[in-house]
Amino acid sequence: MAGLLSTFDTFSSRRSESINKSGRGAVIPGQRSTVSVFVLGLSVTDDADKLFIATTFLAHSLDTDKRHSQRGGFLVSLLAMAYSSPELYLTTNGVNADVKYVIYNIEKDPKRTKTDGFIVKTRDMEYERTTEWLFGPMVNKSPLFQGQRDAADPDTLLQIYGYPACLGAIIVQVWIVLVKAITSSAGLRKGFFNRLEAFRQDGTVKGALVFTGETVEGIGSVMRSQQSLVSLMVETLVTMNTARSDLTTLEKNIQIVGNYIRDAGLASFMNTIKYGVETKMAALTLSNLRPDINKLRSLIDTYLSKGPRAPFICILKDPVHGEFAPGNYPALWSYAMGVAVVQNKAMQQYVTGRTYLDMEMFLLGQAVAKDAESKISSALEDELGVTEAAKGRLRHHLASLSGGNGAYRKPTGGGAIEVALDNADIDLETKAHADQDARGWGGDSGERWARQVSGGHFVTLHGAERLEEETNDEDVSDIERRIAMRLAERRQEILQPMEMKAAITVSIMTKMTIPQQ
């Protein structure tokens with residue numbers, strides 16, 4: 001029997017391995033699009049010209065009249081300006097099954113009177129029409145930088161801070177857009193300016209060169225439509241982390257942004273491991289958590305098999321990234337979130353009200369996290385030499401810190417709880433509770449969740465397999481008001497028949513007690 005159970009425990013990981021390592025077939029190339037990339041030639045030496053070209057690339061990438069592949073090419077051209085050999089940069093990091101990059105040089109000819117003396121050319125020929133298209137008049141639908149609204153002069157910044165700092169400020173912001181562009185597009189603008197603040201405080205990004213919100217949204221839309229651009233940026237991070245140590249200041253700043261990009265879209269997976277498994281509480285022995293634990297073990301093997309690209313599987317849209325959705329291990333995720341909201345106050349703002357939330361496991365996680373005994377790690381007792389007296393005092397302190405009120409946190413965000421209320425039983429426990437009107441429920445939407453669950457009744461929600469990562473943009477207070485109104489409506493539906501029945505009973509009793517004349 002033990003062998004049979006062992007086979008079942010390893011089935012998920014072995015099944016995934018057999019699918020991913022199935023028989024080799026013929027390699028059939030897919031369709032590839034051609035993307036034009038422009039690099040600076042040796043004749044472009046003036047810093048003002050270089051900064052002008054960089055802002056020209058940025059402006060073209062935001063031009064909605066151009067195809068997204070062209071706009072993506074201009075962003076690649078901008079990113080390549082950070083390197084002394086853009087061709088080598090693209091050869092190292094730009095190998096992609098979707099696109100083929102065609103490189104054009106931009107040279108400066110002092111004899112030319114039009115297009116500011118710039119000419120687009122290759123080794124064999126010059127491209128006059130392309131030059132006109134690239135450097136011709138453009139109408140920006142909105143300012144590129146917030147400083148343009150304040151009439152700030154980029155040339156002045158160039159004189160004060162120098163070309164590398166100005167170019168670095170622009171390129172770093174493009175990288176910051178990637179942090180939220182793929183996994184949380186709804187919160188892109190807010191997330192961008194939150195991440196940018198650290199770079200503004202340390203002087204990396206000057207105020208006059210801060211992107212406008214429209215610029216951020218425009219770059220984000222290009223990234224979402226051009227997976228080849230995202231792949232290039234990820235490969236750049238992988239190369240920095242594994243193959244180089246002599247990084248420039250700009251590359252070090254890119255690495256800092258890369259730390260925000262790592263494991264983007266995998267917050268639920270990582271939090272389940274952190275709060276659900278690594279806490280090593282006794283609840284993990286429950287049989288209904290066993291399938292989810294096996295699933296998580298299989299996902300860990302899959303994650304590690306991806307090597308240095310593992311932290312970017314969601315951004316790269318790896319075919320396996322959907323397997324990491326919490327809907328694939330709902331009971332363990334719900335339990336982990338219960339532990340998390342008790343142990344980490346910041347996690348109380350995390351969106352837990354999802355369609356696959358198992359309310360019973362969510363409350364169980366909170367209960368075991370509050371239990372003073374479960375907070376003590378037996379594995380470290382002997383190693384640290386903790387005495388029984390010390391453990392007793394520690395339990396006393398933990399119990400006093402818990403407050404002893406037994407209040408449970410309610411799920412935040414999402415529509416899962418609202419959906420469940422239509423089918424949930426509402427316990428009208430006491431007379432005082434029954435006399436409370438609907439206005440009282442709406443005014444204190446958290447009261448019902450703050451009481452311990454009575455009668456052993458839990459609202460349990462299951463289902464959903466799609467990836468729903470961090471969606472913190474929805475107004476939680478608005479959701480709570482809607483939940484309170486829904487509860488009030490349900491309560492009124494239950495109370496009205498009871499009140500009518502009570503009125504009829506009182507009427508009958510009154511007639512029976514009135515003496516006949």
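Placement of Cβ uses the backbone N, Cα and C atoms for every residue, glycine included.
Not measured: the values here are computed from a predicted model.
The DSSP secondary structure for Arg354 (RNA binding site) is coil. The RNA binding site annotation in Swiss-Prot covers Lys180, Lys190, Arg195, Tyr260, Tyr350, Arg354, and the record cites similarity to another entry as its basis.
Quoted from Swiss-Prot, the note on natural variant Arg24 to Gly is: In strain: Mutant F1-R, Mutant ts-f1, Mutant F1-R / T-5 revertant and Mutant F1-R / T-7 revertant.
The DSSP secondary structure for Leu42 (variant position) is coil. Under a cutoff of 8 A between CB atoms, and with a sequence separation of 6+ in the same chain, the neighbours of Leu42 (variant position) are Glu107. Listed in Swiss-Prot as a natural variant, Leu42 to Pro is described as follows: In strain: Mutant F1-R / T-5 revertant and Mutant F1-R / T-7 revertant.
According to Swiss-Prot, the natural variant Arg67 to Gln carries the annotation: In strain: Mutant F1-R, Mutant ts-f1, Mutant F1-R / T-5 revertant and Mutant F1-R / T-7 revertant. DSSP assigns Arg67 (variant position) to coil, not to a helix or a strand.
Here the residue is the original one, while Swiss-Prot reports the natural variant Ser377 to Thr with the comment In strain: Mutant F1-R, Mutant ts-f1, Mutant F1-R / T-5 revertant and Mutant F1-R / T-7 revertant.
Record note (Swiss-Prot), natural variant Glu489 to Gly: In strain: Mutant F1-R and Mutant F1-R / T-7 revertant. The unchanged residue is displayed. According to DSSP, Glu489 (variant position) is assigned to a helical segment. Counting every protein chain shown, 14 other Cβ atoms lie within 10 Å of the Cβ of Glu489 (variant position).
Sequence-distant contacts of Arg195 (RNA binding site), defined as residues of its own chain at least six apart whose C-beta falls under 8 angstroms from its C-beta, comprise Ile176, Val179, Val257, Tyr260. Non-local contacts of Arg67 (variant position) by the CB criterion (under 8 A, 6+ apart in sequence, same chain) are absent. Rounded to a whole value, the Cα-Cα separation of Lys190 (RNA binding site) and Glu489 (variant position) is 35 Å. Each of the binding-site residues Lys180, Lys190, Arg354 was scored by the number of other CB atoms within 10 A of its CB, and the lowest score belongs to Lys190.
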